[in-house]
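Asks: Below you'll find the structure I mean.
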Amino acid sequence: MVQAHGGRSRAQPLTLSLGAAMTQPPPEKTPAKKHVRLQERRGSNVALMLDVRSLGAVEPICSVNTPREVTLHFLRTAGHPLTRWALQRQPPSPKQLEEEFLKIPSNFVSPEDLDIPGHASKDRYKTILPNPQSRVCLGRAQSQEDGDYINANYIRGYDGKEKVYIATQGPMPNTVSDFWEMVWQEEVSLIVMLTQLREGKEKCVHYWPTEEETYGPFQIRIQDMKECPEYTVRQLTIQYQEERRSVKHILFSAWPDHQTPESAGPLLRLVAEVEESPETAAHPGPIVVHCSAGIGRTGCFIATRIGCQQLKARGEVDILGIVCQLRLDRGGMIQTAEQYQFLHHTLALYAGQLPEEPSP
């Protein structure tokens with residue numbers, strides 16, 4: 001309990017001799033002052049005293065988790081490991097997977113949390129923003145006064161390894177040179193594109209050349225092209241000043257927006273193409289993955305590759321844990337329950353392709 005006691009002004013100090021103090025009668029008790037909030041005492045000379053005798057009656061203060069803290073705790077700790085056997089023979093039902101998916105916090109970023117002037121002009125979707133703690137910052141090789149912003153995040157890979165991927169949106173007309181600057185800056189040697197240019201409306205601009213083109217200070221050339229049933233592979237070179245590098249570009253177009261492919265086989269073949277690419281093993285830079293918004297199909301591809309690596313190395317996969325890790329790095333990764341179910345189906349198919357293991 002906080003008690004208030006009257007006090008004299010500092011301009012009139014109290015002086016009282018010892019004798020006078022002993023002969024004067026005790027002062028009359030004055031009624032207790034009305035409780036006043038601390039905010040209302042600003043500028044006052046009223047002294048504050050804490051009555052420690054009352055502390056035992058005060059309930060202990062309990063820490064209350066904010067929604068943000070709850071979100072982060074869930075994403076950091078949730079998991080549902082499935083053995084190869086369980087994934088193939090006792091998988092969760094579609095209803096169970098939908099319920100599990102809907103419990104995962106999206107971890108989207110609000111515009112108020114992204115204090116970067118002018119970023120809206122470089123966002124394809126105003127509600128899909130890069131999480132600040134993992135966003136890619138451009139070093140501005142172009143010497144422009146556009147700041148360091150690009151709608152892209154570093155994404156962890158298998159076993160939590162840092163910066164294995166960069167998840168980003170499909171380039172816009174005013175961000176194509178930013179995209180190539182990111183590719184150069186991060187020493188990217190592999191780009192995986194998971195959208196068509198138009199799906200009813202524009203999903204991504206044609207950011208690579210037919211033969212040769214210059215984007216900002218970067219010159220891009222097509223060296224070779226290979227058509228596969230489900231995807232197209234292009235070998236590019238990117239040149240900045242006198243230095244030239246090779247980049248492999250894979251366009252996987254058999255995946256409708258907000259939906260899933262007709263079968264899991266093509267996606268697994270795409271993962272195998274990436275896994276077997278010399279660019280994957282020989283270069284330390286991250287793999288750039290994008291669709292249109294950079295969260296749905298992008299998240300599915302990255303989660304599929306991580307899940308395949310878990311199954312191969314451990315004999316089990318934690319799909320819930322994978323999605324939570326992805327959403328910590330970029331909000332909204334894996335957009336729909338249908339995509340979450342398809343991810344389980346795809347990894348069950350992959351588990352069946354691995355060498356046989358004994359039943360539990």
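Each residue, glycine too, has its Cβ placed from N, Cα and C.
Pulled from Swiss-Prot, these are the listed features:
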- Ser44 to Asp: Reduces binding of MAP kinase (MUTAGEN)
- Ser44 to Ala: Prevents dissociation of bound MAP kinase and enhances their dephosphorylation (MUTAGEN)
- Ser93 to Ala: Prevents dissociation of bound MAP kinase and enhances their dephosphorylation; when associated with A-66 (MUTAGEN)
- 97-350: domain 'Tyrosine-protein phosphatase' (DOMAIN)
- Tyr125 to Ala: Strongly reduced catalytic activity (MUTAGEN)
- Asp257 to Ala: Loss of catalytic activity (MUTAGEN)
- Asp257, Cys291, Ser292, Ala293, Gly294, Ile295, Gly296, Arg297, Gln335: substrate binding site (BINDING)
- Cys291 to Ser: Loss of catalytic activity (MUTAGEN)
- Cys291: active site, phosphocysteine intermediate (ACT_SITE)
- Gln335 to Ala: Reduced catalytic activity (MUTAGEN)
Asks: For Tyr125 (mutagenesis position), identify the closest of the recorded positions Asp257, Cys291, Ser292, Gln335, judging by Cα separation.
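Replies: For Tyr125 (mutagenesis position), the closest Cα among Asp257, Cys291, Ser292, Gln335 is found at Ser292.
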Asks: Near Gly296 (substrate binding site), which of the mutagenesis positions Ser93, Asp257, Gln335 can be found within 10 Å, Cα to Cα?
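Replies: Correct set: Asp257, Gln335.
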Asks: List the mutagenesis positions among Ser93, Asp257, Gln335 whose C-alpha is within 10 Å of the C-alpha of Cys291 (mutagenesis position), in sequence order, or say none.
Replies: Asp257
Asks: When DSSP is mapped onto helix/strand/coil, what comes out for Gly296 (substrate binding site)?
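Replies: For Gly296 (substrate binding site) - judged by DSSP and reduced to three states - the answer is helix.
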Asks: Counting across all protein chains present, how many other Cβ atoms fall within 10 Å of the Cβ of Ser93 (mutagenesis position)?
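Replies: A 10 Å sphere around the Cβ of Ser93 (mutagenesis position) contains 9 other Cβ atoms.
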Asks: Using a 10 Å cut-off on Cβ-Cβ distances across all protein chains shown, tell me which of the binding-site residues (Gly294, Gly296) has the largest neighbour count.
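Replies: Most Cβ neighbours within 10 Å: Gly294.
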Asks: Between the Cα atoms of Ser93 (mutagenesis position) and Gly294 (substrate binding site), find the distance and write it as a whole number of Å.
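Replies: Answer for this pair: 28 Å between alpha carbons.
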Asks: How far apart, in angstrom, are the most distant Cα atoms among the substrate-binding residues Asp257, Cys291, Ser292, Ala293, Gly294, Ile295, Gly296, Arg297, Gln335?
Replies: 12
Asks: So how many other Cβ atoms are close to Asp257 (mutagenesis position), meaning within 10 Å of its Cβ?
Replies: 17
Asks: Can you tell me how far the Cα of Ser292 (substrate binding site) sits from the Cα of Gln335 (mutagenesis position), in Å?
Replies: 12
